[in-house]
Amino acid sequence: MMHILVTLLLVAIHSIPTTWAVTCTGCVDLDELSFEKTVERFPYSVVKFDIAYPYGEKHEAFTAFSKSAHKATKDLLIATVGVKDYGELENKALGDRYKVDDKNFPSIFLFKGNADEYVQLPSHVDVTLDNLKAFVSANTPLYIGRDGCIKEFNEVLKNYANIPDAEQLKLIEKLQAKQEQLTDPEQQQNARAYLIYMRKIHEVGYDFLEEETKRLLRLKAGKVTEAKKEELLRKLNILEVFRVHKVTKTAPEKEEL
């Protein structure tokens with residue numbers, strides 16, 4: 001009886017698809033047969049060549065990048081290729097095609113519409129969420145900002161804290177109109193956060209940014225759900241848009257009671 005149970009367990013384990021074992025939310029698992037056809041279906045593809053069952057900080061960073069990319073654009077495929085140097089040597093020929101160093105995994109490539117046009121992430125660059133975003137931004141017209149951030153808002157809010165009050169009010173009015181045009185609920189929520197911070201900085205001055213950052217960090221460090229942590233992180237990312245190297249504008253005087 002015990003022998004039968006062990007046999008059934010082994011069969012079940014070997015029947016589990018490898019895509020279940022490799023946890024990378026939003027990633028497509030490619031192999032030698034599907035690689036070229038899949039990459040050619042997208043304007044751009046970021047592909048990570050790695051060991052068959054990756055783990056650790058670099059894999060976690062790539063997974064986080066995948067989540068951010070899916071929120072930001074439909075024109076970018078995020079994929080993985082598991083390379084085995086044992087058994088049937090799965091995908092080893094594909095790794096050899098791109099001169100992947102199996103002693104220095106992972107190797108990350110950005111493909112531009114076909115399997116022969118690509119750029120490799122330099123081996124000296126750390127595999128982090130921010131570096132992967134920068135890699136895509138530097139080599140494509142795509143924008144993958146920090147979670148919560150809106151490209152159009154970021155572009156017009158540079159040095160917002162230092163511009164005259166009248167210009168701040170004009171920007172508030174302008175972005176209020178843009179916020180009303182947004183159809184995605186999450187984007188609408190993020191836009192509301194921008195507008196709240198714009199009004200607060202206009203009313204209180206730059207000190208608000210420092211005080212609000214500390215408050216949100218305290219909340220994030222407390223006992224909150226993962227969903228709440230993600231919400232707080234989005235707000236912190238939006239707040240960073242307003243940060244300036246030097247404050248040149250005098251804060252509004254507080255009214256005496």
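Cβ coordinates come from backbone N, Cα and C, glycine included.
Original residues only.
Thr25 to Lys appears in Swiss-Prot as a published mutagenesis result, with the remark: Does not affect subcellular targeting of pip. Here Swiss-Prot notes a mutagenesis experiment, Asp29 to Asn, with the remark: Does not affect subcellular targeting of pip. For the published mutagenesis Arg41 to Ser, Swiss-Prot gives the following note: Does not affect homodimerization. Abolishes homodimerization and subcellular targeting of pip; when associated with N-31. The annotation that Swiss-Prot gives for the mutagenesis experiment Asp50 to Ala reads: Affects subcellular targeting of pip but not homodimerization. Experimental mutagenesis at this site is recorded by Swiss-Prot as Asp50 to Ala or Ser, annotated: Affects subcellular targeting of pip but not homodimerization. According to Swiss-Prot, the mutagenesis experiment Ile51 to Arg or Ser carries the annotation: Does not affect subcellular targeting of pip. According to Swiss-Prot, the mutagenesis experiment Lys84 to Asp or Tyr carries this note: Affects subcellular targeting of pip. One entry in Swiss-Prot concerns the mutagenesis experiment Glu212 to Gln. Its note says: Affects subcellular targeting of pip; when associated with S-219. Under the heading of mutagenesis, Swiss-Prot lists Leu219 to Ser and annotates it as follows: Affects subcellular targeting of pip; when associated with Q-212. Here Swiss-Prot describes Leu239 to Pro as a published mutagenesis experiment; the accompanying note says: In T6; induces dorsalized embryos.
The structure, with features from Swiss-Prot marked on it.
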{"residue": "Thr25", "record": "mutagenesis position", "contacts (Cβ under 8 Å, 6+ apart)": "Thr63, Ser66, Lys67"}
{"residue": "Arg41", "record": "mutagenesis position", "contacts (Cβ under 8 Å, 6+ apart)": "Leu77"}
{"residue": "Asp50", "record": "mutagenesis position", "contacts (Cβ under 8 Å, 6+ apart)": "His59, Thr80, Val81, Gly82, Val83, Phe105, Pro106, Ser107"}
{"residue": "Ile51", "record": "mutagenesis position", "contacts (Cβ under 8 Å, 6+ apart)": "Gly82, Val83, Lys84, Phe105"}
{"residue": "Glu212", "record": "mutagenesis position", "contacts (Cβ under 8 Å, 6+ apart)": "Tyr197, Lys200, Leu239"}
{"residue": "Leu219", "record": "mutagenesis position", "contacts (Cβ under 8 Å, 6+ apart)": "Lys228, Leu232"}
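Between the listed mutagenesis positions, namely Asp29, Leu239, the fewest other CB atoms within 10 angstroms of a CB are found at Asp29. Of all Cβ atoms in the protein chains displayed, 15 besides its own lie within 10 Å of the Cβ of Lys84 (mutagenesis position). Taken residue by residue with DSSP, Arg41 (mutagenesis position) is part of neither helix nor strand, so it is coil. Reduced to three states, the DSSP call for Lys84 (mutagenesis position) is coil.
In the three-state DSSP classification, Leu239 (mutagenesis position) falls within a helix. Following the DSSP three-state reduction, the secondary structure of Asp50 (mutagenesis position) is strand. Leu219 (mutagenesis position) falls within a helical segment according to DSSP.
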